[in-house]
Amino acid sequence: MADDKEMPAAVVDGHDQVTGHIISTTIGGKNGEPKQTISYMAERVVGTGSFGIVFQAKCLETGETVAIKKVLQDRRYKNRELQLMRVMDHPNVVCLKHCFFSTTSKDELFLNLVMEYVPESLYRVLKHYSSANQRMPLVYVKLYMYQIFRGLAYIHNVAGVCHRDLKPQNLLVDPLTHQVKICDFGSAKQLVKGEANISYICSRFYRAPELIFGATEYTTSIDIWSAGCVLAELLLGQPLFPGENAVDQLVEIIKVLGTPTREEIRCMNPHYTDFRFPQIKAHPWHKIFHKRMPPEAIDFASRLLQYSPSLRCTALEACAHPFFDELREPNARLPNGRPFPPLFNFKQEVAGSSPELVNKLIPDHIKRQLGLSFLNQSGT
């Protein structure tokens with residue numbers, strides 16, 4: 001199918017109902033090729049929210065299954081999610097295939113984002129394990145978290161974007177290959193230093209403490225906190241900080257990390273001076289997880305879930321953590337013996353990183369393979 005991410009989006013006559021309907025749209029031909037008509041049969045709704053709906057659809061011309069996110073579009077503004085998705089291209093970020101606008105009988109304008117279809121979410125995988133009264137095997141925790149951080153490294157470093165709503169529902173998993181893709185850029189934004197942002201973003205259990213403190217000049221480290229919460233949830237089988245409201249959310253965090261110091265509060269929000277918290281000691285990390293939890297898993301969680309945003313490791317530093325060393329072993333495989341999805345085909349996300357970090361990220365056996373391919377290319 002032709003990829004028209006860069007083309008202006010066509011407007012088609014949509015339907016008020018979704019499932020069972022056929023939506024036809026035209027995509028522009030590239031390099032002088034004729035335009036193509038593409039038709040989608042809407043099959044079932046797979047997600048709903050304040051934004052609109054996501055439905056599974058089949059392309060009638062190719063038989064390919066896609067996900068279409070349909071959102072109400074304000075005619076006065078460009079859609080930020082569309083602008084961001086058009087420039088992103090990474091194995092751990094869901095791919096935008098193309099987009100079109102549709103109208104309803106009430107003359108409402110909807111934007112339809114046509115994306116690759118990934119059948120499962122980390123949320124549903126977690127529910128599967130908890131309903132079976134099981135913990136997720138550690139190799140899957142490592143594999144999923146590594147890919148999440150790799151996707152974040154690309155989003156943060158290359159696209160310059162903060163996701164701002166990282167949670168298990170927005171992390172898609174292919175059950176056959178175990179490839180993970182970050183999705184839903186409806187809250188995402190390119191953060192500009194010195195420019196204020198809203199603090200009321202991110203789903204509560206995964207919301208960084210600086211957001212609870214009302215900070216407006218936060219950084220991409222809010223995504224690192226959210227990823228730390230996801231890691232803890234995969235290890236525990238339940239959310240680490242299950243707050244019932246914004247204030248209770250902070251209480252849940254304090255019960256684990258202890259009361260933040262004045263300096264930590266200043267790091268989170270320099271304008272927050274109302275310091276009236278009960279003095280609670282930090283709960284040791286090793287007591288939060290079960291006795292057999294590997295020390296590198298506990299160390300990793302503690303490096304992500306820090307009050308001071310600047311003390312949290314970056315996404316690439318997270319990928320290099322010893323917690324993921326098992327994935328870098330030469331004979332590492334999925335439990336069923338199949339190979340892992342590609343984990344080390346780094347490109348833009350390592351640009352500007354120190355040689356030491358790149359050295360840690362790329363295993364020796366991969367370096368040897370790359371070295372051989374370079375030798376072959378040079379004809380020696």
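First residue shown is number 1, and so on along the chain.
Including glycine, each Cβ sits where the backbone N, Cα and C put it.
The active site, proton acceptor annotation in Swiss-Prot covers D165 and rests on sequence analysis. Taking Cβ-Cβ distances under 8 Å and a sequence separation of 6 or more, the neighbours of D165 (active site, proton acceptor) in its chain are D184, G186, S187, A188, I201, C202, S203, Y206, S226. In this structure, D165 (active site, proton acceptor) belongs to neither helix nor strand by DSSP; it is coil.
The feature ATP binding site is assigned by Swiss-Prot to V46, G47, T48, G49, S50, F51, G52, I53, V54, K69. The secondary structure of S50 (ATP binding site), as reduced to three states from DSSP, is coil rather than helix or strand.
Per Swiss-Prot, domain 'Protein kinase' is recorded for 40-324.
Looking at Swiss-Prot, you'll find the mutagenesis K69 to R noted as follows: Abolishes kinase activity. Altered BASL exclusion from nucleus. The Cβ of K69 (mutagenesis position) has 28 neighbouring Cβ atoms from other residues within 10 Å, across all protein chains displayed.
DSSP assigns R80 (mutagenesis position) to a helical segment in the three-state reduction. If you take the C-beta of R80 (mutagenesis position) and look for same-chain residues 6 or more apart in sequence within under 8 angstroms, you find A188, K189. Here the residue is the original one, while Swiss-Prot reports the published mutagenesis R80 to A with the comment No effect.
Looking at Swiss-Prot, the entry for mutagenesis of Y200 to F says: Normal interaction with KIB1. Within the same chain, the residues at least 6 positions away from Y200 (mutagenesis position) whose Cβ sits under 8 Å from its Cβ are L211, listed in sequence order. DSSP assigns Y200 (mutagenesis position) to coil in the three-state reduction, placing it in neither a helix nor a strand.
In this view, E263 (mutagenesis position) is surrounded by 10 other Cβ atoms within 10 Å of its Cβ, with every protein chain counted. In the three-state DSSP scheme, E263 (mutagenesis position) is classed as helix. Under the heading of mutagenesis, Swiss-Prot lists E263 to K and annotates it as follows: In dwf12-2D/bin2-1; brassinosteroid-insensitive dwarf mutant; increased kinase activity. Reduced interaction with KIB1. Strongly reduced number of stomata in hypocotyls as well as decreased stomatal index in leaves.
Under its mutagenesis entries, Swiss-Prot includes E264 to K with the note: In dwf12-1D/ucu1-1/ucu1-2; brassinosteroid-insensitive dwarf mutant.
Sequence-distant neighbours of P284 (mutagenesis position) (same chain, 6+ residues apart, CB-CB distance under 8 A): none. What Swiss-Prot notes for the published mutagenesis of P284 to S is this: In ucu1-3; leaves rolled spirally downward.
Fewest Cβ neighbours within 10 Å among the binding-site residues V46, V54: that distinction goes to V46. Per the record's binding annotation for ATP, residues V46, G47, T48, G49, S50, F51, G52, I53, V54, K69 show a top Cα-Cα distance of 14 Å.
When the CA atoms are compared, no recorded positions among the candidates S50, E263, E264 lie within 10 A of K69 (mutagenesis position).
Residue density at T48 (ATP binding site): 10 other Cβ atoms are found within 10 A of its Cβ, drawing on all protein chains shown. Of all the Cβ atoms in the protein chains shown, 7 others lie within 10 Å of the Cβ of S50 (ATP binding site). Counted within 10 Å of its Cβ, the other Cβ atoms near G52 (ATP binding site) come to 18, all protein chains included.
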